[in-house]
Amino acid sequence: MKVYIIDYHKDDPKRCTGKKLVKLKIAEFTRVGKGVVLDPFAQITLSNKDKDIVRRIGITIVDTSWNNTSQSEFKNIRGEHRRIPILFAGNPIHYGIAYKLSSIEALIATLYIVDEVEEAIKLSNVVKWGHTFIELNKELLEAYKNKTEEDIKKIEREIIEKILEK
């Protein structure tokens, strides 16, 4: 499975998990989107329908800082733009915050959702807090795994409603 990183050089290089993926030869840098482009602003949610594209072409992660990101950074990237459904960060910088995943967490989530669970778990070993991300989101990841976009959006709405009730 191919993993591509578009690096906008806005992240602290010491904490940048996208660069770490490249350094470990799990991913390679690119300037163009290929396959499924993970885009937090996308209208379409990642689902089992994307499994074939992920396996044949790959996954593109845009590595940028959450503090400086905007929709315009994603606008001109070609590929199948997909949004990861609600999950909570396990990384020390954004721990417990919904949607604010690191590049490696986004990749782990993508692999899990398209039913590449073994690969996702193996990848979680790359960072100290990788297993924390999976444990924190285990129930959600299992609920999203191999589901249609409609099913995933329904689960996501239920989660958001529960959060808003509190």
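Using the three backbone atoms N, Cα and C, a Cβ is placed for every residue, glycine included.
What you see is the original sequence, not a version with the noted changes.
Keep in mind the model is a prediction, meaning the values are calculated, not measured.
Taking all protein chains in view, 23 other C-beta atoms sit within 10 angstroms of the C-beta of T17 (S-adenosyl-L-methionine binding site). Per Swiss-Prot, S-adenosyl-L-methionine binding site is recorded for T17, V62, I84, Y99, S103, and the stated evidence type is similarity to another entry.
Among the mutagenesis results in Swiss-Prot, D63 to A has the note: Does not affect S-adenosyl-L-methionine-binding. The residue drawn here is the original one. When Cβ atoms from all protein chains are considered, those within 10 Å of D63 (mutagenesis position) total 22, not counting its own.
According to Swiss-Prot, the mutagenesis experiment W66 to A carries the following note: Decreased S-adenosyl-L-methionine-binding.
Sequence-ordered, the extra residues of this chain that approach the S-adenosyl-L-methionine site, with Cβ no more than 8 Å from the Cβ center of T17, V62, I84, Y99, S103, are L38, P40, I61, D63, L101, S102, E105, A106, L107. Over all protein chains present, the Cβ of V62 (S-adenosyl-L-methionine binding site) has 21 other Cβ atoms lying within 10 Å. Once the Cα atoms of T17, V62, I84, Y99, S103, the listed binders of S-adenosyl-L-methionine, are compared pairwise, the greatest separation found is 17 Å.
Annotation note: V62 (S-adenosyl-L-methionine binding site) sits in a strand segment as assigned by DSSP.
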